[in-house]
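Student: Got a structure for you, questions after.
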Amino acid sequence: MQRRDDPAARMSRSSGRSGSMDPSGAHPSVRQTPSRQPPLPHRSRGGGGGSRGGARASPATQPPPLLPPSATGPDATVGGPAPTPLLPPSATASVKMEPENKYLPELMAEKDSLDPSFTHAMQLLTAEIEKIQKGDSKKDDEENYLDLFSHKNMKLKERVLIPVKQYPKFNFVGKILGPQGNTIKRLQEETGAKISVLGKGSMRDKAKEEELRKGGDPKYAHLNMDLHVFIEVFGPPCEAYALMAHAMEEVKKFLVPDMMDDICQEQFLELSYLNGVPEPSRGRGVPVRGRGAAPPPPPVPRGRGVGPPRGALVRGTPVRGAITRGATVTRGVPPPPTVRGAPAPRARTAGIQRIPLPPPPAPETYEEYGYDDTYAEQSYEGYEGYYSQSQGDSEYYDYGHGEVQDSYEAYGQDDWNGTRPSLKAPPARPVKGAYREHPYGRY
């Protein structure tokens, strides 16, 4: 009853009616508002009209900001909280940067409040702070591309694990470093990479290593890692990856737990040389048989029918191509001239009496082929003994007596001169005098 007599409500009701019947059409959306939004169930008619009328009656009210489509739904109310307006991208970027800006001071404060005894936590916080200050976190999120045609150098780093857990008794560090560090120096020169041994157990003095590990110096932070080989390569992309592959392949050879391989043997020789111990003879500097060195003289063969060794030249024996095959040579006597038309003497005849020869002299080291070694087995005295026995049967000798001419043809094929395909016995012709005493009297 008091609300009906309330003058404020009466004035708002009258102003609402006058506004709805205004022909100028200043508020054309008044009748459409109830159709879009249903009235609240617990709000009184008078109060609601007064609020709506008061909102329409204020001419200085500004229009609401643009709202997204999700804000104008059936759940949106007139008297509810104002929705958040749309923001430009720059504003959203500033909102995202706020957590990063707060993250760095929080890390700094946490590092200051942390006790220095927490070594690992201090190292992690320091690394994270440096990463944010340098902006590496943004670089990690971005995609990296390699420009193979640019000559810009890049840096590659790899850590190769040393299998000390599988082979705890093998000294990998000593094998990689070598005597006085010469092995790893040569390895760096061959591969073109920077190679170093890092990690737990890389230092010889264990007490000093433990002290440096507890010191917290970032320079010795690698002592908290496992034992490994650190390889660094700097160069253009293609060359850098090729050098890294070559360096890893060479380092792999040093990670084989074998004390008898070539690497360890060379290190032992180098260590003995550095210590002043003479190098053991391994075929160097000792006279051995090879190119340019004469072989040791073999023992002199003894016995009948044993020829000189290969490559030896017996003094007085014929050289290849010097005399006609079948002729005999006496020591120190040149071969006699041959008579034209005379048949070649036969070297081997059935029933030749062989006289044992004295042992040959000591052979000389001379590189020559011993094709004519068999001619030294018989001498001229054998022929004299043979024909001296047969002189009692016949007083003279005829070339055609008891012989066949074909035998000369068969033997002539082995002539050394090679001028005639065959040697035929000439026909018997008279010689000065009826006959000779001996067919080989010219000897």
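Indices start at 1 and increase along the chain as displayed.
Heads up, the Cβ atoms here are built off N, Cα and C, so glycines get one too.
For all the noted positions, this structure keeps the original residue and models no substitution.
Here the structure is a predicted model, which means the values were calculated and not measured.
According to Swiss-Prot, the record shows the following:
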MUTAGEN   Tyr103 to Ser  Impairs homodimerization
MUTAGEN   Glu110 to Ala  Impairs homodimerization
MUTAGEN   Phe118 to Ser  Disrupts homodimerization, impairs influence on alternative splicing
DOMAIN    171-197  domain 'KH'
MUTAGEN   Val229 to Phe  Disrupts binding to poly(A). Decreased binding to the BCL2L1 mRNA. Loss of function in BCL2L1 splicing. Changed nuclear localization
MUTAGEN   Tyr241 to Glu  Fails to influence alternative splicing of CD44, NRXN2 and NRXN3
MUTAGEN   Glu381 to Lys  Disrupts interaction with APC
MUTAGEN   Tyr383 to Lys  Impairs interaction with APC
MUTAGEN   Glu384 to Lys  Disrupts interaction with APC
MUTAGEN   Tyr435 to Phe  No effect on the nuclear localization
MUTAGEN   Tyr440 to Phe  Completely blocks nuclear localization
MUTAGEN   Tyr443 to Phe  No effect on the nuclear localization
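Can you tell me where each of these features sits in the structure?
Tutor: Annotation note: Tyr103 (mutagenesis position) sits in a helical segment as assigned by DSSP.
According to DSSP, Glu110 (mutagenesis position) sits within a helical segment.
In the three-state DSSP scheme, Phe118 (mutagenesis position) is classed as coil. For Phe118 (mutagenesis position), no same-chain residue lying six or more positions away in sequence has a CB closer than 8 A to its CB.
Here the domain 'KH' (171-197) has a mean pLDDT of 92 out of 100.
If you take the C-beta of Val229 (mutagenesis position) and look for same-chain residues 6 or more apart in sequence within under 8 angstroms, you find Arg159, Val160, Ile162, Ile176, Ile195, Ser196, Val197, Leu198, Val251.
The Cβ of Tyr241 (mutagenesis position) has 15 other Cβ atoms within 10 Å, all protein chains considered. In three-state terms derived from DSSP, Tyr241 (mutagenesis position) belongs to a helical segment.
DSSP classifies Tyr440 (mutagenesis position) as coil under the three-state reduction. Every protein chain shown contributes to the tally, and the Cβ of Tyr440 (mutagenesis position) ends up with 12 other Cβ atoms within 10 Å.
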Student: What's the CA-CA gap between Tyr103 (mutagenesis position) and Tyr241 (mutagenesis position) in angstrom, rounded?
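Tutor: With the alpha carbons as reference points, the distance is 37 Å.
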Student: What does the structure give for the C-alpha distance between Tyr241 (mutagenesis position) and Tyr440 (mutagenesis position)? Integer Å is fine.
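Tutor: With distance taken Cα to Cα, Tyr440 (mutagenesis position) is 91 Å from Tyr241 (mutagenesis position).
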Student: For the C-alpha pair, I'd like the distance in angstrom between Glu110 (mutagenesis position) and Tyr440 (mutagenesis position), rounded off.
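Tutor: Distance between the two Cα atoms comes out at 127 Å.
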Student: Tell me the residue counts in helix, strand and coil for the domain 'KH' (171-197), as DSSP assigns them.
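Tutor: Residue counts for the domain 'KH' (171-197) by secondary structure: 19 helix, 4 strand, 4 coil.
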Student: Using DSSP with the three-state reduction, classify Val229 (mutagenesis position) as helix, strand or coil.
Tutor: strand
